[in-house]
Amino acid sequence: MPLLDYLASHPLAFVLCTILLGLLVGSFLNVVVHRLPKMMERNWKAEAREALGLEPEPKQATYNLVLPNSACPRCGHEIRPWENIPLVSYLALGGKCSSCKAAIGKRYPLVELATALLSGYVAWHFGFTWQAGAMLLLTWGLLAMSLIDADHQLLPDVLVLPLLWLGLIANHFGLFASLDDALFGAVFGYLSLWSVFWLFKLVTGKEGMGYGDFKLLAMLGAWGGWQILPLTILLSSLVGAILGVIMLRLRNAESGTPIPFGPYLAIAGWIALLWGDQITRTYLQFAGFK
């Protein structure tokens with residue numbers, strides 16, 4: 001196809017197109033982050049009522065990632081297409097609803113911008129390759145999972161498990177690791193945090209993390225192979241400890257306040273996939289091993 005040939009031979013055009021795509025995807029991720037937990041809660045309630053033998057709730061209006069159309073949470077004004085252009089509409093509207101002038105949350109444009117910038121970097125890092133396409137899907141998934149976990153302390157299986165399988169499929173073709181390394185990465189990724197979970201619970205009687213974290217690290221191992229696991233665990237622990245203390249201080253929260261670990265795993269895994277080899281070599285040279 002002429003367009004694909006053009007993008008393959010013009011790296012800058014590929015990066016710019018990927019940034020624009022990232023803006024659109026970022027807008028959709030805002031919808032996913034807002035609606036998916038509510039959709040899951042609806043399903044849980046329906047399943048609980050069925051298990052308890054209760055009458056099902058009256059049929060509710062359709063609620064999914066497509067319907068109903070997005071609306072202002074304050075006045076209910078339905079957002080029109082020209083009011084939903086990523087970043088542009090937010091700036092044109094001055095960050096306010098066109099109807100009631102209520103402030104629009106700053107996180108919406110920030111998510112769009114972050115998705116665009118990360119997507120552009122992936123395109124620049126990998127070039128016009130299958131690796132770039134796969135890494136874009138992973139990046140978008142990690143962003144959505146991180147935000148949902150930060151809001152609800154929840155890592156949805158509907159996001160984690162498909163990405164785990166996608167990582168194994170990608171590495172069937174050797175995009176990031178061999179298939180054997182990816183399989184071991186998935187197994188060891190799950191078992192490593194599972195072991196820490198039970199050891200911590202035996203010692204303290206408390207649950208230090210959720211099962212979603214096990215699955216997330218297994219998913220990252222399926223993408224990068226078992227070799228990225230030590231660096232991912234180390235980076236996520238360091239970043240989580242530092243930011244966790246800062247967040248507790250800022251919120252004046254108690255030390256027992258739960259802190260989602262998923263975002264730190266996602267950040268660390270993403271870094272390990274892109275720069276793991278360079279970070280490891282630099283550390284070994286600094287430590288005098290090479």
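Numbers here mean position along the shown chain, with the first residue as 1.
Placement of Cβ uses the backbone N, Cα and C atoms for every residue, glycine included.
No substitution from the list is modelled in this structure, which keeps its original residues.
The Cβ neighbour count for Thr18 (variant position), using a 10 Å radius and every protein chain shown, is 23. Variant annotation in Swiss-Prot: Thr18 to Ala, described as In strain: PAK; the structure shown retains the original residue.
Long-range C-beta contacts of Cys72 (mutagenesis position), restricted to its own chain and to partners at least six residues apart, with a cutoff below 8 Å, comprise Ile79, Cys97, Ser99, Cys100, Ala102. While the structure shown retains the original residue, Swiss-Prot records the mutagenesis experiment Cys72 to Gly with this note: About 80% loss of peptidase activity and complete loss of methylase activity.
Residues or ranges marked as Zn(2+) binding site in Swiss-Prot (evidence: a curator's inference): Cys72, Cys75, Cys97, Cys100. Over all protein chains present, the Cβ of Cys100 (mutagenesis position) has 11 other Cβ atoms lying within 10 Å.
Experimental mutagenesis is annotated in Swiss-Prot for Cys75 to Gly, with the remark: About 90% loss of peptidase activity and complete loss of methylase activity. For Cys75 (mutagenesis position), the number of other Cβ atoms no farther than 10 Å from its own Cβ, over all displayed protein chains, is 11. The secondary structure of Cys75 (mutagenesis position), as reduced to three states from DSSP, is coil rather than helix or strand.
Record note (Swiss-Prot), mutagenesis Gly95 to Asp: Complete loss of methylase activity. The unchanged residue is displayed. Packing around Gly95 (mutagenesis position) is summarised by its Cβ count: 14 other Cβ atoms lie within 10 angstroms of its Cβ, all protein chains included.
The 10 Å shell around the Cβ of Lys96 (mutagenesis position) contains 13 further Cβ atoms across the protein chains shown. Where Swiss-Prot documents Lys96 to Glu as a mutagenesis experiment, the accompanying text is: About 95% loss of methylase activity.
In Swiss-Prot, the entry for mutagenesis Cys97 to Gly states: Complete loss of peptidase and methylase activity. The structure shown retains the original residue. Classification of Cys97 (mutagenesis position) by DSSP places it in coil, neither helical nor stranded.
The note that Swiss-Prot attaches to the published mutagenesis Cys100 to Gly is: About 95% loss of peptidase activity and complete loss of methylase activity.
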From the centroid of the CB atoms of Cys72, Cys75, Cys97, Cys100, the recorded Zn(2+) site, which same-chain residues not already listed sit within 8 A by their CB, in sequence order?
Pro73, Arg74, Gly76, His77, Ser98, Ser99, Lys101, Ala102
I want to verify one value. Collapsing DSSP to three states, which class is Thr18 (variant position)?
helix
